[in-house]
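K.L.:
Encoded as structure tokens, here's the structure I'll be asking about.
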Amino acid sequence: MSTPDPPLGGTPRPGPSPGPGPSPGAMLGPSPGPSPGSAHSMMGPSPGPPSAGHPMPTQGPGGYPQDNMHQMHKPMESMHEKGMPDDPRYNQMKGMGMRSGAHTGMAPPPSPMDQHSQGYPSPLGGSEHASSPVPASGPSSGPQMSSGPGGAPLDGSDPQALGQQNRGPTPFNQNQLHQLRAQIMAYKMLARGQPLPDHLQMAVQGKRPMPGMQQQMPTLPPPSVSATGPGPGPGPGPGPGPGPAPPNYSRPHGMGGPNMPPPGPSGVPPGMPGQPPGGPPKPWPEGPMANAAAPTSTPQKLIPPQPTGRPSPAPPAVPPAASPVMPPQTQSPGQPAQPAPLVPLHQKQSRITPIQKPRGLDPVEILQEREYRLQARIAHRIQELENLPGSLAGDLRTKATIELKALRLLNFQRQLRQEVVVCMRRDTALETALNAKAYKRSKRQSLREARITEKLEKQQKIEQERKRRQKHQEYLNSILQHAKDFREYHRSVTGKLQKLTKAVATYHANTEREQKKENERIEKERMRRLMAEDEEGYRKLIDQKKDKRLAYLLQQTDEYVANLTELVRQHKAAQVAKEKKKKKKKKKAENAEGQTPAIGPDGEPLDETSQMSDLPVKVIHVESGKILTGTDAPKAGQLEAWLEMNPGYEVAPRSDSEESGSEEEEEEEEEEQPQPAQPPTLPVEEKKKIPDPDSDDVSEVDARHIIENAKQDVDDEYGVSQALARGLQSYYAVAHAVTERVDKQSALMVNGVLKQYQIKGLEWLVSLYNNNLNGILADEMGLGKTIQTIALITYLMEHKRINGPFLIIVPLSTLSNWAYEFDKWAPSVVKVSYKGSPAARRAFVPQLRSGKFNVLLTTYEYIIKDKHILAKIRWKYMIVDEGHRMKNHHCKLTQVLNTHYVAPRRLLLTGTPLQNKLPELWALLNFLLPTIFKSCSTFEQWFNAPFAMTGEKVDLNEEETILIIRRLHKVLRPFLLRRLKKEVEAQLPEKVEYVIKCDMSALQRVLYRHMQAKGVLLTDGSEKDKKGKGGTKTLMNTIMQLRKICNHPYMFQHIEESFSEHLGFTGGIVQGLDLYRASGKFELLDRILPKLRATNHKVLLFCQMTSLMTIMEDYFAYRGFKYLRLDGTTKAEDRGMLLKTFNEPGSEYFIFLLSTRAGGLGLNLQSADTVIIFDSDWNPHQDLQAQDRAHRIGQQNEVRVLRLCTVNSVEEKILAAAKYKLNVDQKVIQAGMFDQKSSSHERRAFLQAILEHEEQDEEEDEVPDDETVNQMIARHEEEFDLFMRMDLDRRREEARNPKRKPRLMEEDELPSWIIKDDAEVERLTCEEEEEKMFGRGSRHRKEVDYSDSLTEKQWLKAIEEGTLEEIEEEVRQKKSSRKRKRDSEAGSSTPTTSTRSRDKDEESKKQKKRGRPPAEKLSPNPPNLTKKMKKIVDAVIKYKDSSGRQLSEVFIQLPSRKELPEYYELIRKPVDFKKIKERIRNHKYRSLNDLEKDVMLLCQNAQTFNLEGSLIYEDSIVLQSVFTSVRQKIEKEDDSEGEESEEEEEGEEEGSESESRSVKVKIKLGRKEKAQDRLKGGRRRPSRGSRAKPVVSDDDSEEEQEEDRSGSGSEED
């Protein structure tokens, strides 16, 4: 063994390669993991020995057979004997031996292939059970001690025992092992090209052992010591499987794993650190300190391992300082490996037991394992095929046999293939393989080959050309591709830009949304402050917003309120000055006379005729101080005599509240008058010093005073004391500067006690009196405005000693009610009801002149008519009931009161202060306070913007609307007091209103459709002698005709007459159930009224048209309903009797039939609890007035208001217009909450709710069924059940009738002349138009007098005196005499004509009376009337203003339709003065009223077309007043000419007034017959159309006059 064999027969390669040798054994690569065992050692306990069928050969180190391992140990022993333990080859072989020790006794489990490879040798010829090279995947579980068979720890110093423990019996002895290690070390050094030292050569040859090798092994510590030694390791990890720890082990140099450090600078292996300089060589160091010092001795820097593709396992459980294995230092490429210097042999090295790193993946072993598995599968398949059953099918058995033989041939085929390959390799020579050209033979070129070469060259050129073309094509394709890429790039860029743009837009949208939210938040905050009346905060937010419009509105409001405040101050100062002047004048007169007559309590001298003589005078006993008041006190007229009879008494001094002011107060006021800047003086009670509430000495009175002041601080503008105490000159505080507390009613009021809210109203009225102001008491209808007025009068009489006279102007219908209330509440007040005939009124004149009365009650008509009597009295107070009658500033009543009557204090009573427009409200305020509210245009300019229906340039938003409405509330609040029933009268039952939609009958639908489309009414043709063929009749005022059709089609007389013939009735009148079948509203009444009568509910039924009331009377007679009727023709004295009869507890009348205008004012009908409004009024307040006849104080039951409305008709439009007008009223009046106690927050919340309510949808247009109607009219469940049973009984009864008909008329029941298509109606209409134009003969007209026979005053007088028929007869006789006179004058003017010709003319005139062609001239008017008309028109045309400009210049002639087409589109009836003059010449006007109508129409057209405030608009208003004044002047001149006696004066006045009324009542000649028929109980058809119109006073607005005139046909038909 002189020559050391290289282990495993590998040939060492020279060079610096650090890689392993060519051995394919266990040294194929290092294991990177911490476990030195195989992968099988981590998969659980090792299985038992292999089966007997698979004997395993004896394995040596590294998994090799024992014989191979024996060959490897021979060189190791020789190296050990030669003393070469330091040789690298020795260490390498020793490492191989240690690696094999790790696998000893731990053979891998048999693979699945081993169980089936029965007798088949391995194709590779190696061991079939080589250890798997798979690294351990789990970290170490901690240090474990290796134990022997007895469980005792093994000593690492005994290698033989270690080897036997690890590998079983081994053939190597100790010397052989040393020699093997030396050979391994030598192999390593030779592989690196390093020279072998002598001792290593000797050790390799086995001559002597390596120095230090003998000492190395015994000194090695056991593996447990190194594993558990101290050190700051990273913590224990899960160790490898149950395999024992490896022995001392050192990897060969250059084959270290990735975690091994490089060798040191002295060539010492990593586990053997060099000796420190200057010290002798030491033996093996003991303890871990040497291990810790080992890495510090290497000067090279340690480089961490490079990461690999596999996850590295956790580090071993060895402290880093004690670990002999360090990370390798990666050698940079290109750097030659420097040979390490040899270590001196005598150097003692410290050897530490290394820990085996896990092996890496071995691809050879993986391949082997794959082969094993294939072999196993093949063997398994052969076994399956051999064991196939014999019953298999033939073809399957053949296939299985073929497969079995093929599998058995596999090994033979593999052996044959190997042999063929070996033979082929032997044929290959060494030189041929190295140099292929060495034996190449040169070839000669022949001619044939030259041609071939040429041909090939040509082919080559073609090929080159083809390649060139192909290259060019590729170039073009690349260009196209580039273009495509270019487009794609820019498309992507564009897409990115679009995305960016979208993102920017989204950002801005989000930003804008956020900004909008912020603005909305600020706006809500602003609205909140505005609603809370936080004016300071609101102004700050307005300044932040920079809203010029809102700031401008606030500025305007401040300026306007400041101006009004100043005007109120001036008004009060002027009133005070007047009072002073009057008192001074009276005092001077008394001083001049030198004697003082008897002075009454009011400071006036007393006489027998004084109006103060009947009032009690308060007296006091001088000694006892006893005061006598009321009935115990003496009368004023008997005061002196009573004082003589009762000595010791004298007149009691008047209190401060009773006196209007003493002389000292007058002097103080004179001194204070030149100082307007000072706040108004506080009352005596408020001038007291308010004590400090924090002080201890606060009396009970002072505490109560403090509480009152705190209570007044709650509201903003009603806290007068608080405002004055702060020195704030608020508008309301200035107006109501003087306050007086009223706790109870006057002692003169008896038979009842005022409610608390009525006491508050009285206090407000007294405050108006004390502050010299006038106001509007606008409590809702039914809250007792009459009682509060009587309380004011009695309070003034008792406490202020103002005994009158008081003028109270009321409607005629409520005059009796006022007299009744005075008799009940204040019987001691002397009242005069100024009404009746002229003789009766004249009887009151002496009493009026003497002044022996306190109150005068009269009507609007007598105020105008008897102004020469009533205006002579100086009234202390003027009170106008239903003050909204003065809503037109130009109405006659307002002008007469302003010009003729003297009354320093005025009061208006109205339940509806705002009915249609804001100028109406201004008219009321102007009448009350003309010095404060001067200009209507200014008032409208300030407050009309939110309510203007046309001409509004900019729509106001909600906030601006609230600001403007709030401005109006500020203006109105001092002068208007309004309380609602729901606020002040809690015990008043609820009022519920329902709108019940009614369907139309077939007759109504047909008539309505043609009237709506063409404006014509279908007839049967009888008026044209085409009876039964049908015809049409054109009617004016289509809306009125549509309303009549909706109410009842029989309101048209010819329709009822035709249907009476069609249905078989005689007399032209329809009776029975066909009365209600023709109208949807009547059919609904037929279902409702029996239920109401059965449950004892009294009904008020309001109608607009008197002819409809007549038809309704026929229906009531048919059903047997007891009823009462009240309309405009009912006398005043009869009205009271009707009310009394209806209100009696046991009255048999359960229906009261009233007209809305006549029966809607001042009537107390609280015994009824159901109100049915048959047809709605254009003015919603008329309907509200009508409802409140039942819903007023004294009502005990819940009130149901049922408003009937025909579905899809003009009535829905009327209802919508009424709602709009009510909406205006809500915004202005109700939202102001002028009730003296509502706080600002409540007012703002109410206004906000109104504005939000506008956005709600309207109700659906559907006709309710019986159940829904029953729910509307039933008050409780029992009534509802009863009504449902009644409906069921009614339907059963109708079903039993064999001749039953539908509830409403069907189309198949209509006559043929009604059912016409549109084309036929168009043809009939054209025929009628042609007849009108060309005059085909005269039509038969009924004898109806259309002239104005009586004025309204004459008619009222005749009604009151009961001489209507006689006066009408006289008028007819006068007309006939005038007519004969005109005829005689015409005959005398033509004396040459014969009598015969004159008789013929008269006959022709009589014939022409029946029907005249349109082209024929009208009969001439009286010359006096024509002269008046011309005079009036000329005066209006020539009128000039102060600058000399003629106002009527633009009104003379209108521009043509071509010049101004929009005027004719907007104005339906254009008229000018030229046309008016022409009509006067053609005698078109039959009275001054007709002329006035056209002049007013001209002015209204100008106001409609032109903007408000323009020059033409203002001129038209002036021309209206000029016309009125000129007409009055001319009428007065006529009146003065005929005054000869008082009787004649009365007659002449009534005669002249016949042409001064704006609305005429047309009396038909058949009235007498009608009255007789009604007395007899029968009814003639003309009676339905011969009712007179309700009385409409001429103080109504022009707009309502026109509506009433246009509706005259509806009430007369």
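Backbone N, Cα and C atoms are what each Cβ position is placed from, and that goes for glycine too.
Nothing has been swapped: the model has the original residues at all the noted spots.
The shown structure was predicted, so the numbers you read here are calculated from the model rather than taken from an experiment.
The domain 'QLQ' annotation in Swiss-Prot covers 171-206. Sequence annotations record features per position, and here Swiss-Prot assigns domain 'Helicase ATP-binding' to 766-931 based on sequence analysis. The ATP binding site annotation in Swiss-Prot covers D779, E780, M781, G782, L783, G784, K785, T786 and is backed by sequence analysis. Residues or ranges marked as domain 'Bromo' in Swiss-Prot (evidence: sequence analysis): 1420-1530. Swiss-Prot documents E1544 to K as a published mutagenesis change and attaches the note CRISP-Cas9 transgenic mice carrying this variant exhibit marked hearing impairment, with a highly irregular structure of the incus bone in the auditory bullae, causing disruption in the ossicular chain.
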K.L.:
Neighbour count first, Cβ atoms within 10 Å, every protein chain included; then name which of D779, E780 tops the list of binding-site residues.
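P.N.:
Counting every other Cβ within 10 Å of each candidate, the maximum falls on D779.
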K.L.:
Fewest other CB within 10 angstroms, which one of the binding-site residues M781, L783?
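P.N.:
Candidates: the binding-site residues M781, L783. Fewest Cβ atoms within 10 Å: M781.
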K.L.:
Count the other Cβ atoms sitting within 10 Å of the Cβ of T786 (ATP binding site), across every protein chain shown.
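P.N.:
Result for T786 (ATP binding site): 21 neighbouring Cβ atoms inside 10 Å.
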K.L.:
Could you put numbers on the helix, strand and coil content of the domain 'QLQ' (171-206), residue by residue per DSSP?
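P.N.:
For the domain 'QLQ' (171-206), the helix, strand and coil counts are 25 helix, 0 strand, 11 coil.
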K.L.:
Output the one of G782, G784 that, of all these binding-site residues, has the highest number of other Cβ atoms within 10 Å of its Cβ.
P.N.:
G782
K.L.:
Could you pull the average pLDDT for the domain 'Bromo' (1420-1530)?
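P.N.:
On average, pLDDT over the domain 'Bromo' (1420-1530) sits at 85.
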K.L.:
By DSSP assignment, list the helix, strand and coil residue numbers for the domain 'Bromo' (1420-1530), in that order.
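P.N.:
DSSP composition of the domain 'Bromo' (1420-1530): 74 helix, 2 strand, 35 coil.
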K.L.:
Check each residue in the chain of K785 (ATP binding site) that is at least six apart in sequence and keep those whose C-beta is under 8 Å from its C-beta; list them in sequence order.
P.N.:
L777, D779, D881, L909, G911
K.L.:
Can you tell me the three-state DSSP label for M781 (ATP binding site)?
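P.N.:
Reduced to three states, the DSSP call for M781 (ATP binding site) is coil.
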